[in-house]
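K.L.:
Heads up, here are the entries from Swiss-Prot:
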type	residues	note
ACT_SITE	H466	active site, proton acceptor
BINDING	23-24, E44, W71, 90-92, 96-103, A232, Y465, A500, 510-512	FAD binding site
MUTAGEN	S101 to A	Increased efficiencies in the oxidative half-reactions and decreased efficiencies in the reductive half-reactions
MUTAGEN	E312 to Q	Reduces affinity for choline 500-fold
MUTAGEN	E312 to A	Abolishes enzymatic activity
MUTAGEN	E312 to D	Reduces catalytic efficiency 230-fold
MUTAGEN	V464 to A	Results in a 2-fold decrease in the limiting rate constant for flavin reduction. Has no effect on substrate binding
Amino acid sequence: MHIDNIENLSDREFDYIVVGGGSAGAAVAARLSEDPAVSVALVEAGPDDRGVPEVLQLDRWMELLESGYDWDYPIEPQENGNSFMRHARAKVMGGCSSHNSCIAFWAPREDLDEWEAKYGATGWNAEAAWPLYKRLETNEDAGPDAPHHGDSGPVHLMNVPPKDPTGVALLDACEQAGIPRAKFNTGTTVVNGANFFQINRRADGTRSSSSVSYIHPIVEQENFTLLTGLRARQLVFDADRRCTGVDIVDSAFGHTHRLTARNEVVLSTGAIDTPKLLMLSGIGPAAHLAEHGIEVLVDSPGVGEHLQDHPEGVVQFEAKQPMVAESTQWWEIGIFTPTEDGLDRPDLMMHYGSVPFDMNTLRHGYPTTENGFSLTPNVTHARSRGTVRLRSRDFRDKPMVDPRYFTDPEGHDMRVMVAGIRKAREIAAQPAMAEWTGRELSPGVEAQTDEELQDYIRKTHNTVYHPVGTVRMGAVEDEMSPLDPELRVKGVTGLRVADASVMPEHVTVNPNITVMMIGERCADLIRSARAGETTTADAELSAALA
């Protein structure tokens with residue numbers, strides 16, 4: 001059932017409580033509720049997405065930025081980046097899967113294998129994770145030629161039809177620039193290739209968000225309770241450091257209510273809000289908690305550390321001909337290419353948008369247009385690391401988000417971005433784009449040297465809105481990994497995390513489908529633990545009766 005007024009909830013005790021109805025949280029809650037013997041509550045601060053066309057209709061996604069469905073987090077002043085930038089975080093059921101452009105990728109094998117081999121995240125290699133991608137999807141490409149794809153999962157993946165003539169010309173131009181057409185999500189990592197994306201969208205234009213895919217079908221299920229408009233204030237622990245529930249605040253009157261979990265709580269509020277809630281609950285760097293007068297439950301120095309993102313630049317062009325008036329989601333093509341030899345994954349990705357993108361350029365005086373296109377190079381494995389910190393002990397205050405863009409000592413991130421600007425220009429200048437590429441609006445042909453391009457990037461870069469890694473999983477003995485490989489918060493019991501914050505290293509691609517996969521994996525881990533406890537209890541009972 002769905003409850004948007006906590007006063008109408010009489011029974012406030014559940015077997016499992018999932019805090020955050022986003023990309024992973026919805027998957028966790030739905031999978032746990034498949035067992036009719038357990039009760040599951042899913043708590044979301046934002047509203048229900050059902051009946052909200054600007055959320056459900058994928059081609060309207062850009063309307064949601066800086067809207068009432070966006071937490072809209074400013075970032076701290078950047079020493080080497082764009083301090084005006086804001087991090088869009090969705091405030092609605094489905095989380096960022098209800099707020100994004102639904103670009104759908106399986107993470108490359110190399111990324112997942114590295115999680116295990118380099119960071120000690122046992123059980124997260126590609127061999128273990130890829131069956132979860134298959135389980136969650138109904139993929140248009142599934143069939144005898146692609147047996148790795150799923151055909152019965154809740155999340156619908158489709159191929160963007162090549163209807164945009166500028167996009168088709170752009171892919172021809174990529175080939176002329178040495179970047180061939182390549183199919184995505186085949187199981188082979190595309191190091192150098194371009195094509196129209198796969199997206200998680202249904203045939204009628206509805207986004208296949210985690211809410212649409214996992215929650216809409218089960219809202220009326222007897223053992224499932226959806227609670228919206230309720231913001232988590234603090235996690236609750238008993239004297240043995242077991243997480244027994246969560247204190248939530250209703251948006252109407254600001255009253256605090258307590259929900260109790262008999263078994264486990266799963267925290268799934270994203271790479272910015274998950275470390276915030278842990279720290280408000282006494283789990284985090286001890287010195288930082290003490291600064292804010294918060295009693296330390298667990299000194300966990302890795303909470304809020306290791307913030308990673310995909311920083312993004314933009315090259316904008318006027319179009320010589322009218323651009324498309326309709327699109328699946330306006331950013332339909334991806335381009336991958338390496339900037340140096342010998343890489344097993346591309347260090348540069350670009351998105352092609354059939355729209356202008358002047359969010360960060362107009363304020364600096366760069367010209368704009370209403371008929372143009374954009375190429376947005378981004379750094380797939382940025383080496384800069386940032387932090388998320390508390391602004392105060394007040395749960396209502398936005399956290400301090402400091403991505404520290406372009407601060408890696410080797411200068412890798414800026415080097416790749418400059419190379420990306422140059423590659424975007426090279427592609428747009430190919431003969432195949434002669435009928436489309438007009439004046440370069442930004443950075444403009446005047447910017448040619450590395451120093452000029454670096455100055456442009458620092459002023460105008462954006463984010464692909466992919467923050468990860470702030471509560472990473474890792475080896476049990478690694479004190480900078482707040483989670484063990486089973487997503488359990490170290491130092492307490494009864495608490496797991498499932499969202500983008502758990503990634504020990506960023507993935508090369510758009511991460512949203514991987515975040516859903518993390519939700520699937522978390523549910524499996526919980527069910528396995530429950531099955532083990534049941535088996536042990538049965539054995540103990542049998543021994544007692546013998």
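Placement of Cβ uses the backbone N, Cα and C atoms for every residue, glycine included.
Just so it is clear, the model here is predicted, and its values are computed rather than measured.
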K.L.:
May I ask for the distance between A232 (FAD binding site) and the residue listed as 'active site, proton acceptor', taken between their Cα atoms and rounded to an integer number of Å?
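P.N.:
Here the two Cα atoms are 23 Å apart.
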K.L.:
Distance between E312 (mutagenesis position) and W71 (FAD binding site) at the Cα atoms, whole Å?
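P.N.:
The separation of the Cα atoms works out to 20 Å.
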K.L.:
Quick check on the recorded positions S23, S98, S101, N510: which one has the highest count of other Cβ atoms within 10 Å of its Cβ?
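P.N.:
Selected residue: S23.
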K.L.:
Which ones, of the recorded positions W71, V92, S101, N510, have a Cα no more than 10 Å from the Cα of the residue listed as 'active site, proton acceptor'?
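P.N.:
Close recorded positions: N510.
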K.L.:
Which residue, of the recorded positions V92, E312, V464, H466, has its CB surrounded by the fewest other CB atoms within 10 A?
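P.N.:
Each of the recorded positions V92, E312, V464, H466 was scored by Cβ atoms within 10 Å; lowest is V464.
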K.L.:
Within the chain of W71 (FAD binding site), which residues six or more apart in sequence place their C-beta under 8 angstroms from its C-beta?
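P.N.:
Spatial neighbours, sequence-distant, of W71 (FAD binding site): A88, R89, A90, K91, I272, D273, K398.
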K.L.:
Between N510 (FAD binding site) and S101 (mutagenesis position), find the distance joining the two CA atoms and give it rounded to the nearest Å.
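P.N.:
For N510 (FAD binding site) versus S101 (mutagenesis position), the Cα atoms are 10 Å apart.
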K.L.:
Through the lens of DSSP with three states only, how would you label S98 (FAD binding site)?
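P.N.:
The residue in question, S98 (FAD binding site), is helix (DSSP, three-state).
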K.L.:
Let me know how many other Cβ atoms fall within 10 Å of the Cβ of A232 (FAD binding site).
P.N.:
25
K.L.:
Express the distance between the Cα positions of V464 (mutagenesis position) and S101 (mutagenesis position) as a whole number of Å.
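P.N.:
Spelling it out, the Cα of V464 (mutagenesis position) and the Cα of S101 (mutagenesis position) are 10 Å apart.
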